[in-house]
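> Here's a structure for you.
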Amino acid sequence: MKKNTDSEMDQRLGYKFLVPDPKAGVFYRPLHFQYVSYSNFILHRLHEILTVKRPLLSFKNNTERIMIEISNVKVTPPDYSPIIASIKGKSYDALATFTVNIFKEVMAKEGISITKISSYEGKDSHLIKIPLLIGYGNKNPLDTAKYLVPNVIGGVFINKQSVEKVGINLVEKITTWPKFRVVKPNSFTFSFSSVSPPNILPTRYRHYKISLDISQLEASNISSTKTFITVNIVLLSQYLSRVSLGFIRRSLSYDMPPEVVYLVNAIIDSAKRLTESITDFNIDTYINDLVEAEHVKQKSQLTINEFKYEMLHNFLPHMNYTPDQLKGFYMISLLRKFLYCIYYTSRYPDRDSMVCHRILTYGKYFETLAHDELENYIGNIRNDIMNNHKNRGTYAVNIHVLTTPGLNHAFSSLLSGKFKKSDGSYRTHPHYSWMQNISIPRSVGFYPDQVKISKMFSVRKYHPSQYLYFCSSDVPERGPQVGLVSQLSVLSSITNILTSEYLDLEKKICEYIRSYYKDDISYFETGFPITIENALVASLNPNMICDFVTDFRRRKRMGFFGNLEVGITLVRDHMNEIRINIGAGRLVRPFLVVDNGELMMDVCPELESRLDDMTFSDIQKEFPHVIEMVDIEQFTFSNVCESVQKFRMMSKDERKQYDLCDFPAEFRDGYVASSLVGINHNSGPRAILGCAQAKQAISCLSSDIRNKIDNGIHLMYPERPIVISKALETSKIAANCFGQHVTIALMSYKGINQEDGIIIKKQFIQRGGLDIVTAKKHQVEIPLENFNNKERDRSNAYSKLESNGLVRLNAFLESGDAMARNISSRTLEDDFARDNQISFDVSEKYTDMYKSRVERVQVELTDKVKVRVLTMKERRPILGDKFTTRTSQKGTVAYIADETELPYDENGITPDVIINSTSIFSRKTISMLIEVILTAAYSAKPYNNKGENRPVCFPSSNETSIDTYMQFAKQCYEHLNPKLTEKELSDKIFCEKILYDPETDKPYASKVFFGPIYYLRLRHLTQDKATVRCRGKKTKLIRQANEGRKRGGGIKFGEMERDCLIAHGAANTITEVLKDSEEDYQDVYICENCGDIAAQIKSINTCLRCSKLNLSPLLTKIDTTHVSKVFLTQMNARGVKVKLDFERRPPSFYKPLDKVDLKPSFLK
């Protein structure tokens, strides 16, 4: 019994992370990291970025400077709630204001004199409007006193049209590990980026590349375009670190394989030969000469000393305040990795590994845009001052330059889906699935331009570094995003940290490292470098590395550093480094701690008894060594046991090899995959397809559906699922339902439900089963004069409009009805006409196939009249609509049967839905049967022994055997009726019933699987996809039907359709469709000399080619299709001559007919 209790403990600890933790300020775990990210930006980082004091221009050897100072940054929340914003049709924005002062500083003997040039106190209500993130319960970071709506999880922005916007998280381009690349055989590069810490603004970026060619080892250089000299990497390391070449040789060779040592000796010897080739070589003189040559090459306006200081001081910005000697040792450690990676490439994290990348969250998006737009703003002010001084001789700034920071345009572009000129960042939230409010903000994707042809296939594979941190099931199965977008697992989150916290944490870690004996942290020749965010701070004695890492991890868990998400990675495998990561954008998740071969969960006997009354933060405080937050880099270089069960089966010696132990399999799924049931009991593709279909499931009504002029599909009578997982419950996906329980039967029905066809009961539909309401936005823009014009002739299209020209509320719109008045008028130039004014209707019509009721109408009056109409329509299931179970058993309505046509059981109950039974075997969805069994068992005993209602926990991925669930169902039925026989009990457990034929009232020979299941209706609706029409608009060029339902399009008649008719021998039909219709008929004159199509000049047809040669062409009129004429014209325009030739033969009636011998063959 103890073993079972222990195996459940890890599951209970995992559940504690998922539930809210008010003591730690966590009210909704799935999106908490997004709330914190945006809160850090709006409350802290925005002030840091906008508060600026720096020189714009300098004159007379820097004795005169034009300065800019931005201060008094204030951020004001809106006065209204998100619902009011939706009603008004406005965006939900915070207002940021600041003061700009531009002055001139003159340095004189008496001191510095300041002369004011310009000042602007920004109080404009439209200066900077920052889209405000709506948090859990309609709260926002600036005003937490807003009333609480618990089921509103937030995580969205509202744009100016009251449309919700959500976005994915992008993988940052800059990597934290250098990128290794094989240029050609025996030629390699090692490129890396250096970014200044967050406390240094503006952020400085430097990108360096180390090149190595085996055939030219003297040219093993490091370079950076226009920011650094091109210099031998060994000599640069020697110049910075002030050590000998022998020291560098010993440092690079320590603990390296023989082949790497050979290459090290060759590189050091080549550097030595380079120094010997220069007479009286001096390393300082050598570097100075290179700097002077670069100064001349760049034609810099700075003095040589200023140029050298700028170049060397800004070298490696991430080690900005670090001595040059440590920079030199850092370069040696990089060169060590480079040389090792040449021989052991597979052991080094590649560029696609998530170990190398940080992730941009909502706050980081806005931070990056604010930083870039501020630099543009300051640059515009600088250019304006220079232009005014050049043209007028005065230092002045135009007021419009000061009042247009440009941040509004950047933020609105962000919500429109453009982040730094790339796509895929944000998108409109589709309201057909409440679940996507969670899934989209927890998605991680690559930049579109990151995916080049050369690396496309390597990126799109499931990378090993994504294991445990990403959901392996919830990935796009088709389309351009395959392999590029991944979903975080339920335990994963993304780190956030304030600048002040970052500096304090860095200081505490440095103090801890320096508390060691000085000689033990100064092993720069053969030690393990210790880096904090890639900045070298010490080099540790190799004999102390295990004790150091173990002690550091223990102190971290105990809160010694004040941050539980610090990552410490011990990189062995000859690369020898201790990496400490504290920055934002890292993927972290909890793991169970293994210390000296013992699972720390077992060492705390009090934990089990107190666990029910504790939150996750309580566990971290009172039992700090049980769980550790581990980032993805630390996880990759640690030994992690897959499960507690496997860990317990190992010997003591094997256990000591592990550092961490993982939680059960259900915690490796994302929140979308957690809505499925029994993934591990089904075939693999069902999980991927199931996640895609769960996102398309229509969910319950949103919070203020009537106030948003937005598209949406909503389930009318949703039901909470009975069979759920813990993640589904804690994320409130279960409470905000996405389906209904229906009674299904697995059987064949008159051959109608073949393949994916399903039979649905008519009375079930009439009672509101899986009924939905569709909200649709219709938007038109009308010129003001057209809107004010009055119609001269009564039009049926305007029958639903009121006298004000707008459609009236609660009117039922049909196809062809106008939604607003739009009458264009024109004046005829005819003096004899009585009325030379003509008018005609140009309004946009309602085009849907179904009638809709007008719910709301919004109007904006500017230079144009913008009308937005929200229509509602109840949509009951019809033929062709799609449904699915949570095991990816998608079906299409093939027949709607009356109750009298359906089979029934002994109680007269008929199934709501009949599904083809062979689909279970072909798709191998055993968990669908388990879900029916568990749902039926719940209906028999919906309460536990304490009288409390309890849903059935059936996790998406679980390690529970099917026999356990069968035993649970057996206990439910025995509790309800203990006198059941073994056969009756078996039938109830396995949901097998005898059904009766409705026509003969006789029982079927076989028992039928019959029971309840949670059924989902998908957004694929028949009436939204039908595009068949008899007549309609055509394109001007090829005169084929338009594409898309919105443009009134139809189905094009192309080559494949033509071939089908040819196969049927329908020659007259082809002629009629492709040629004889009045739109496609085309008369063409062909020149019989050259085969060109004749041109029409002043109503005269002539051949241009023959007329230039003074020939007399013979033009013949032929009838052909318009498309043929367009094809010939386009081919001629591309330089391809297509000659139309006529068949030369005499007419058949001029030639005598051939004689036919009618004699029988035997007489011939």
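Glycine too: its Cβ is placed from the backbone N, Cα and C atoms.
Heads up, this one's the original sequence, none of the swaps are in it.
Dumping what Swiss-Prot says about this protein:
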type: VARIANT; residues: GLU48 to Gly; note: In strain: Garcia-1966
type: VARIANT; residues: VAL296 to Ile; note: In strain: Garcia-1966
type: VARIANT; residues: LEU976 to Ser; note: In strain: Garcia-1966
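Buried or exposed, and what's around them? Tell me for each listed feature.
For GLU48 (variant position), the same-chain residues lying six or more positions away in sequence with a CB closer than 8 A to its CB are LEU201, THR499.
Secondary structure at VAL296 (variant position), as computed by DSSP, is helix.
According to DSSP, LEU976 (variant position) sits within a helical segment.
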> Do you know offhand how many angstrom separate VAL296 (variant position) and LEU976 (variant position) by C-alpha?
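Cα-Cα distance, VAL296 (variant position) to LEU976 (variant position): 93 Å.
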> When you tally the Cβ atoms that lie within 10 Å of each candidate's Cβ, which of the variant positions (VAL296, LEU976) has the highest tally?
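In terms of Cβ crowding, the pick is LEU976.
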> May I ask you to report the DSSP-based helix, strand or coil state of GLU48 (variant position)?
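Once the DSSP labels are grouped into three classes, GLU48 (variant position) ends up as helix.
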